[in-house]
Amino acid sequence: MLRLTCFTPSFSRACCPLFAMMLKVPSVHLHHPRFSPFRFYHTSLLVKGTRDRRLILVERSRHLCTLPLAAAKQSAASPSENLSRKAKKKAIQQSPEALLKQKLDMCSKKGDVLEALRLYDEARRNGVQLSQYHYNVLLYVCSLAEAATESSPNPGLSRGFDIFKQMIVDKVVPNEATFTNGARLAVAKDDPEMAFDMVKQMKAFGIQPRLRSYGPALFGFCRKGDADKAYEVDAHMVESEVVPEEPELAALLKVSMDTKNADKVYKTLQRLRDLVRQVSKSTFDMIEEWFKSEVATKTGVKKWDVKKIRDAVVSGGGGWHGQGWLGTGKWNVKRTEMDENGVCKCCKEKLVCIDINPVETETFAASLTRLACEREVKANFNQFQEWLERHGPFDAVIDGANMGLVNQRSFSFFQLNNTVQRCQQISPSKRLPLVILHKSRVNGGPATYPKNRALLEKWKNAGALYATPPGSNDDWYWLYAAVSCKCLLVTNDEMRDHLFQLLGNSFFPRWKEKHQVRISVTREDGLKLNMPPPYSIVIQESEDGTWHVPMSVEDDLQTSRQWLCAKRSKTP
């Protein structure tokens, strides 16, 4: 049962009619995308905060129509109809609502709580209609405030709760951002329980929580050392199909260590292996602290079923078994490195290369096609797919734009051709790799030079060049080609921007690790292909219970990667 807070008036007998009515709405209607219980209370809410709504406000402020005037529209056009599009746009931008939005955005950027509250009070005095956006920015700015003390009172927190109440009174429909900012307010007041209540209430409004929605409650409970409540929030996340990231898992790891819950530490390490793979320095240090702790020394079994462990490793694809802590006694914990073959320089154990399920690859290719068709001109991408079926498969796909610019001030066809030749040399079929280039690079600039034009014609005649159409993002093309051909992808692109985040953290990092080839160019060695490592750079758990944890680095070509090796001093 939810606690009765200022954010849960619907659970009080003295609640406002708005929330009381919502409890009577059948669930089949409550979650319908077109149903909104607020319509019966505020007919203009359907366009509240939208461009249409702002137009309505401008027109009402300029022309207070009556029925007779409206009936006379046939004989004379209203002044608003004579306004140019530019004038209408200017009127919208200068409306009280738009000006308030601009000023609140500036307060949000600067974290200026006092100015935001002053603007809010002024807007209410002047009768400015606040939209969902206005309220969300106000709540966000108030949530930035730190907890008040006797010597330093903070008006942002107390006023934030009042603003939330006023939003409900004004019958403004809340969204995910509203509840998330409310949760942040609660945590700023040192009340993670209230923050968790906010997340629970989202379902009553048909709102799907996001990862950021859970952060205030989860981190709040972890800071307080309330492990049970933190696990409850985590379970709610799993139920809502919200996937945690490293900060959330690190917080759960810390609270599990502090409460000496070895089973939870083990499960969290497995989740870090699955979802994060390589950990940041702070998490790396925390894991090192665990293996050096007395609790870790005393945790584990002396005997285990070797066949069961081995079968679990095989069924999991290699690199882990998930059967719990193996062995007893003190851990030998060292920071180390791997050699080029994946052999630990500390314990001499060779790390494994974790398999990729072929079914996963096919599913990923289908997902990639769907995403590309949503963001590219579908006909263009389908045309590329048909071309690839006729000319493929290839042993390697080259991100031409990236390869021509590595360590170069301007695009270099010489370097791109050098990359093509190196890839052809290592190809089992000795076939030319597929070069993906934007049409602008194929038709203009250095491409017009006779030598480069001849090179492009050679690739084109061999069916090894594809020019992506104007306005397209060539990233979709070279990535799809490499995935569908199950071949190497030659690019120094780290693939971390928004486009690649759409692909998720489950399969794509594993695929990239096994298929991406990067180049390095030096005066001494010239151009060198850096092949995928023969082992997986991911947290690994051996059949004897030994752990190897990799630290994430920006560029492991330039910086050697540190690993944590944790092995029992005594083995059965």
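Indices start at 1 and increase along the chain as displayed.
Glycine is treated like the rest: Cβ placed from N, Cα and C.
Feature annotations, reproduced from Swiss-Prot:
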- C344, C347, H548, C565: Zn(2+) binding site (BINDING)
- D399, D474: Mn(2+) 1 binding site (BINDING)
- D475, D493: Mn(2+) 2 binding site (BINDING)
- 338-565: domain 'PRORP' (DOMAIN)
- D399 to N: Abolishes ribonuclease activity (MUTAGEN)
- D474 to N: Abolishes ribonuclease activity (MUTAGEN)
- D475 to N: Abolishes ribonuclease activity (MUTAGEN)
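Here the features listed in Swiss-Prot are painted onto the structure.
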residue: C344; record: Zn(2+) binding site; Cβ neighbours (10 Å): 21
residue: C347; record: Zn(2+) binding site; Cβ neighbours (10 Å): 15
residue: D399; record: mutagenesis position; Cβ neighbours (10 Å): 26
residue: D474; record: mutagenesis position; Cβ neighbours (10 Å): 20
residue: D475; record: mutagenesis position; Cβ neighbours (10 Å): 20
residue: D493; record: Mn(2+) 2 binding site; Cβ neighbours (10 Å): 18
residue: H548; record: Zn(2+) binding site; Cβ neighbours (10 Å): 25
residue: C565; record: Zn(2+) binding site; Cβ neighbours (10 Å): 23
Env. residues of Zn(2+) site, Cβ within 8 Å of mean position of C344, C347, H548, C565 Cβ: K334, T336, K345, C346, K348, E349, L351, T546, W563, A566, K567
Distance from D475 (mutagenesis position) back to D399 (mutagenesis position), taken between C-alpha atoms, in Å: 8
Helix, strand or coil: which one is D474 (mutagenesis position) in, per DSSP? helix
Measuring CA to CA, name the entry from the recorded positions D474, D475, D493 that ends up nearest C344 (Zn(2+) binding site). D493
C-alpha of D474 (mutagenesis position) to C-alpha of C565 (Zn(2+) binding site): distance in Å? 41
On the domain 'PRORP' (338-565), the mean of the pLDDT values is 92
Fill in the CA-CA distance, C347 (Zn(2+) binding site) to D475 (mutagenesis position), as an integer in Å. 41
How long is the line from the C-alpha of H548 (Zn(2+) binding site) to the C-alpha of D493 (Mn(2+) 2 binding site), rounded to the nearest angstrom? 27
In angstrom units, rounded to an integer, how far apart are the Cα atoms of D493 (Mn(2+) 2 binding site) and D475 (mutagenesis position)? 10
Tell me, by DSSP, whether H548 (Zn(2+) binding site) is helix, strand or coil? strand
